[in-house]
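*Asks:* Would you mind keeping the following structure in view while I ask a few things?
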Amino acid sequence: MGKKTKRTADSSSSEDEEEYVVEKVLDRRVVKGQVEYLLKWKGFSEEHNTWEPEKNLDCPELISEFMKKYKKMKEGENNKPREKSESNKRKSNFSNSADDIKSKKKREQSNDIARGFERGLEPEKIIGATDSCGDLMFLMKWKDTDEADLVLAKEANVKCPQIVIAFYEERLTWHAYPEDAENKEKETAKS
């Protein structure tokens, strides 16, 4: 189910903001360090799809659902052989409709968009963690920018282990049990 999000109305009063319902999150990109999502708006055709900054959105379930699919797609790309079969090549040469060309350009652009560590930014700290995508993911804050990306914990463990350790240390709690305190007092009294 879509959620409402603010989007400026195309009216003469630029201060008015209306709320529209997001039907689906279609893609993700980072522009100048800011995460944006390509949205399909409920009740509007695909030609009205827009890129919206993450901070303007109020649809965490749809974003989470998209990230699950995105992660699976990324893993699939890494496991796919690079060569295409001859039949696939022929098939793609015959599909030249405007829609096919548009969707091909969108796919090419989305594949070129760097995400997470691919952006080449230096990690500053981990803001939070989630397993909503099936694997443990960290919300990584980058140095010299206000932006953050979800990154695989496995990747963060290798690329910035000290930041991962600091994240866990900040959340580490010790539980003292009354019997432990009594035993320590007895040992101290004996010495």
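Placed from the backbone N, Cα and C atoms, the Cβ positions cover glycine too.
What you see is the original sequence, not a version with the noted changes.
For 20-78, the entry in Swiss-Prot reads domain 'Chromo 1'. For 121-179, the entry in Swiss-Prot reads domain 'Chromo 2', with the evidence type sequence analysis. According to Swiss-Prot, the mutagenesis experiment ILE165 to Glu carries the following note: No effect on interaction with POGZ. Abolishes interaction with TRIM28, CHAF1A and NIPBL. Abolishes interaction with NSL1. For the mutagenesis result THR173 to Asp or Lys, the note given in Swiss-Prot is Abolishes interaction with NSL1. Among the sequence features in Swiss-Prot, the mutagenesis site TRP174 to Ala is noted as follows: Abolishes interaction with TRIM28, CHAF1A, NIPBL and HP1BP3, fails to localize to centromeres in mitosis. Abolishes interaction with NSL1.
Burial and contacts for the listed features, if you can.
*Replies:* Per-residue confidence over the domain 'Chromo 1' (20-78) averages out at a pLDDT of 83.
Look at the domain 'Chromo 2' (121-179): DSSP puts its residues at 20 helix, 19 strand, 20 coil.
Long-range Cβ proximity for ILE165 (mutagenesis position), meaning a same-chain Cβ under 8 A and a gap of 6 or more residues, is found for none.
The Cβ neighbour count for TRP174 (mutagenesis position), using a 10 Å radius over every protein chain in view, is 4.
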